[in-house]
Each structure stands twice: as C-alpha cells, then as structure tokens.
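Reading through the structure tokens given below for one structure.
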Amino acid sequence: MHSFASLLAYGLVAGATFASASPIEARDSCTFTTAAAAKAGKAKCSTITLNNIEVPAGTTLDLTGLTSGTKVIFEGTTTFQYEEWAGPLISMSGEHITVTGASGHLINCDGARWWDGKGTSGKKKPKFFYAHGLDSSSITGLNIKNTPLMAFSVQANDITFTDVTINNADGDTQGGHNTDAFDVGNSVGVNIIKPWVHNQDDCLAVNSGENIWFTGGTCIGGHGLSIGSVGDRSNNVVKNVTIEHSTVSNSENAVRIKTISGATGSVSEITYSNIVMSGISDYGVVIQQDYEDGKPTGKPTNGVTIQDVKLESVTGSVDSGATEIYLLCGSGSCSDWTWDDVKVTGGKKSTACKNFPSVASC
C-alpha cells in the first residue's frame, strides 16, 4: 500500500496538487497544471483550480462527469496547442457545478492560427466549450479570447452564464468566421446575463429549447441576436425566449428569426425588448422562413410556425445600404405578433415582405 506521502509526491509529479485531505478522505481542493492530471484527478476534488494549463494538440480539457457541487476555477492563462480538428477545446458536465475565473485569468485560444475566412469550411477548426449536461450550474466571469470557431455549445438544463467576455475582435481583420458566442439547443432554462461579445457570427443563436433568457448583452461585430435556424433537427421547438436590454453594433443583423424551408417545427413566446442597434449592414429586424442549405431562397414555407412574437422598444439605425425591416413568412404560419415602439432608421424599406401579421410594419 502506498503511503500518503508517496501519493502526494505522485500528484505533484503528474501536475496535480491536493490539499485539505486525510489518506482516507476525498481531496477537498486540487490544483492542476496539466490537462492529463485534471482528467485523471477531477472526481476526487470538490474544488478544482486549473493553473496555467497548456492543453496538448488535439486534446480536450476534459472536465466531464464532475462530482455534484464541484467548483472550477480558471487561474492564470489557459492555452491550447495547435491541431486541425473538431474539438472541443474544453468539455464540462455535471450538476450544481460552479465555474469562475480568478482575477487576471485569460483563456486564450489563439484562434488566428486556424482562421482562414472560411469558418466551418476550409481547414478543420475546433469548437471552444461544450456545456453539454452541465445542469443546475453556473459559469461566471470567464475572460475568453479568439476562439477558432463557435464558443459555447449549450445543451443543458438550468444553466446560468454571467459576465462572460468573448473577445474575438482580432477576427475582424484576421479571418475569423462562424465564431458564434452562445449556441443553444435541446436546453430548458438557460440564462445569459451581461455578456460582452465581439465576434463574427451570432451573438446568440437559439436552435431549440425552452425558457431562455438573455439580458444586458453587448454584441459587436457579428450577426446579432438570433432564433434559429429552426428546422431539420431532432428537436425543432423554440419556446419562451426573452432577449432584452441589449445593444447590437457594427453587425450584419440586430434581431433575427429564421426557419428552414420545407421543415416542420414551432417558434413561440418570443420577446425582444429594449434592443438598441447601430451600424447594422444587412437587416435591422429580419424574420424569414426560407432558409435552405444555409442560405435564403426568397421562397418561404409554412411548416415551422412563428407565433406569439413580441417586439417592444426595438430601436436604432442601420447603414444606408441595409434594409431596415424584412418580414418573409409562409402562408398563415406567422401569427399573434405584438409590435410596439419598433423604430429602425437609416436604411432602405423592403418591397419583398410577405404574409406578415398586420400589426407589424415592413
């Protein structure tokens, strides 16, 4: 039988330090300096500190299956060696998990090594963070820089993100593309509070799920605050989504709902409230039911219904070449909308709007 001293020495050698434990108790606090040590020792720790970890190429920082109630702290600078692969760079699951960043920490993905202006095409790029099965948990105060591709893939119930910074500003000039901040699917109860995002795709994309709340967001440089695309997935229901008190600037779109042509599903109980836009290049408000192979066709279908949509105090300006509002619905599939204090200026009026409820203006 190994002595406690020998076990402790082994932990130090392997990139792990254990504290607050006796030989027969689970360790309370662990500091890991390598991804391998974190994966091997995570189940024994109620508090995990990830200290200046450099994740090897083609490897996930694997924090799946954490013990309920575990606290995870990112400390120092977390980095990732280069390989063309699908990722994710980090994956985490468990219940009642609390994730925070220590003062001065940075999760630096150095995405420019992968960026080629082609996003999901071109060279293979890893997604950043899978929050799949990270239930009844919270992620607070993380500082993330230059993700190669999408940042958070969220498939979880009762999860809250607070004060998360995703700074992919370098991607504006270095080929960043498809760098979505929060992609939500198959989730019930997702709260995203005061995020700061500069990226080159959706600030928020809700593809399926219920009870989603996004508030106090700052969204710069991307594709705006989106529902969809909805359709052609195993789950094609989006219900009870509130997006409020947020700004969207220097982006392609501000408010967007899009559904897949020929698909079935439903989008309902959607509220956009107190959204301020500026510097929008394509559409201020766009709701369209004609997406196919990732592109609009101009031919809407009605298999995915869009009901009980409320826009209130959605204001601001778009570029002179942009369209202020574009509403393209299938026959009878858009209904029960509320439209209050929607004022988008600076651009063109659309002449191609179709089948939208009379309370809206186009």
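Keep in mind that glycine also has a Cβ here, set from the backbone N, Cα and C atoms.
Don't look for the substitutions in this one, it keeps the originals.
Annotated active site, proton donor per Swiss-Prot: ASP201, in sequence order. Under the DSSP three-state reduction, ASP201 (mutagenesis position) is assigned to coil, being neither helix nor strand. The number of other CB atoms found within 10 A of the CB of ASP201 (mutagenesis position), across every protein chain shown, is 26.
Counting Cβ atoms from all protein chains shown, HIS223 (active site) has 24 others lying within 10 Å of its own Cβ. The feature active site is assigned by Swiss-Prot to HIS223.
Under its mutagenesis entries, Swiss-Prot includes ASP180 to Glu or Asn with the note: Reduces activity by 99.9%. No effect on Km for substrate. In the structure as shown, the Cβ atom of ASP180 (mutagenesis position) sits within 10 Å of 27 other Cβ atoms.
According to Swiss-Prot, the mutagenesis experiment ASP201 to Glu or Asn carries the following note: Reduces activity by 99.9%. No effect on Km for substrate.
One mutagenesis experiment catalogued in Swiss-Prot, ASP202 to Glu, is accompanied by this note: Reduces activity by 99.4%. No effect on Km for substrate.
Under the heading of mutagenesis, Swiss-Prot lists ARG256 to Asn and annotates it as follows: Reduces activity by 86%. Reduces Km for substrate 10-fold. Sequence-distant contacts of ARG256 (mutagenesis position), defined by Cβ-Cβ distance under 8 angstroms and a gap of at least six in the same chain, are HIS223, GLY224, LEU225, SER226, ILE227, GLY228, TYR283, VAL285, VAL286, ILE287.
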